[in-house]
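The structure under discussion appears below in the form of structure tokens.
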Amino acid sequence: MIIKALAIVSLCLASIQASKVGAPQLPKKHLVCYYDSASFVKEGLGKLVIDELEPALQFCDYLVYGYAGIERDSHKAVSLNQQLDLDLGKGLYRTVTRLKRKYPNVKILLSVGGDKDIELDKDAKELPNKYLELLESPTGRTRFVNTVYSLVKTYGFDGLDVAWQFPKNKPKKVHSGIGSLWKGFKKVFSGDSIVDEKSEEHKEQFTALLRDVKNAFRPDNLLLSTTVLPNVNSSLFYDIPAVVNYLDFVNLGTFDFFTPQRNPEVADYAAPIYELSERNPEFNVAAQVKYWLRNNCPASKINVGVATYGRPWKLTDDSGDTGVPPVKDVKDEAPVGGNTQVPGIYSWPEVCALLPNQNNAYLKGANAPLIKVQDPAKRFGSYAYRAADKKGDNGIWVSFEDPDTAADKAGYVRTENLGGVALFDLSYDDFRGLCTNEKYPILRAIKYRLTN
């Protein structure tokens, strides 16, 4: 009897073990970390050098180094800061790719475009979009492919991220009642103007460009991804069923739906997960993801973009004192952050310093803490505000990402079984640990939620 009982127990244990072995394993969620090298040349607390970047790599599966660009006339892929990137200067390209020796599981990609390839010449605004001009030129596409391949191979990158600078949607106000009638993506029109009269041609040409890059990369097993920049209409420029064949993954810029630059008179949630009432139904993470899924992009290739910063507006005496968005009668004149040094954007440590803490609890006026408003439903995100005083001064309203809301988006990625999260940008996370003495808190929160 004892032997028989032991045999039964053994069979049960074997059956349990077999069921574990045969159980389907969910694919690993990826974390793509962007590093804008422009932060390397900043002065002050916003300067992120490689030694301070390195601790982040234990949490990243991919590091995307930004940004390269293209020459207008030659269509060559080039460094946007040769003194910083190339061997003749500080040699940051090689410094970054050599990090693979210490972190062999991290793949390091070079990104092209990213809304950072800005021509400063006073006549540049009158010139055509050089990214569209390149697409229209077969010779230009070939030259780009050859030169970008050379950059990637010469400096030891594992692949390329194509953050193509397509024309952006024009800001469009959606008034009460209109939001429910506004269906799908606009195929040609955005707002009251045509974004690109030749969008169908450019869509085909962009597909051809990605195909050619992938063909050049394939013998070396180099990676190829694309970043859909914020407020670029995917239906205009991405032939999704075609391009996914050439891409290892897609990073969606699912943030900056509202910014002070685009919406100087109305403050609202910059990156909600789900649709809000009486808003444009496409201005949220879920709508962007669903569009790519509906067009046959594998869920495993989609990475949801999460920002590490906030978008601030200045409140006026006409903005009211409730802070409830959308907030009208605002201005795009919030004070510039001392760390970021960029109008209309606050890094997470800059936002954190504005929230109630022991250093500002009793301060008044321009130094008084903001009132933080969280979203218990975890659908839209957090905001904070300080109403303007009787003189119309010191008012501010910020929509921002923090460790909690970033983790909520990682949770959304897990629920929808997507590929992972793309973090924009390491330089705006609290890489110095100024807020809570923990470095990279947003990055850590995302990684924890993706893996637990």
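For all residues, glycine too, the Cβ spot is worked out from N, Cα and C.
Don't look for the substitutions in this one, it keeps the originals.
In Swiss-Prot this protein carries:
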DOMAIN    29-452  domain 'GH18'
VARIANT   V228 to L  In strain: ZBMEL229
VARIANT   V266 to I  In strain: ZBMEL131, ZBMEL157, ZBMEL186 and ZBMEL191
VARIANT   N296 to S  In strain: ZBMEL131, ZBMEL186, ZBMEL229, ZBMEL377 and ZBMEL398
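The structure, with features from Swiss-Prot marked on it.
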residue : record           : DSSP (3 states)
V228    : variant position : strand
V266    : variant position : strand
N296    : variant position : coil
Just to verify: the residue among V228, V266 with the fewest other Cβ atoms within 10 Å, which of the variant positions is it?
V266
Write out the long-range same-chain contacts of N296 (variant position), meaning residues 6 or more apart in sequence whose Cβ is under 8 Å from its Cβ.
I240, P241, V244
Taking the Cα atoms as reference points, how far is V266 (variant position) from V228 (variant position) in Å?
25
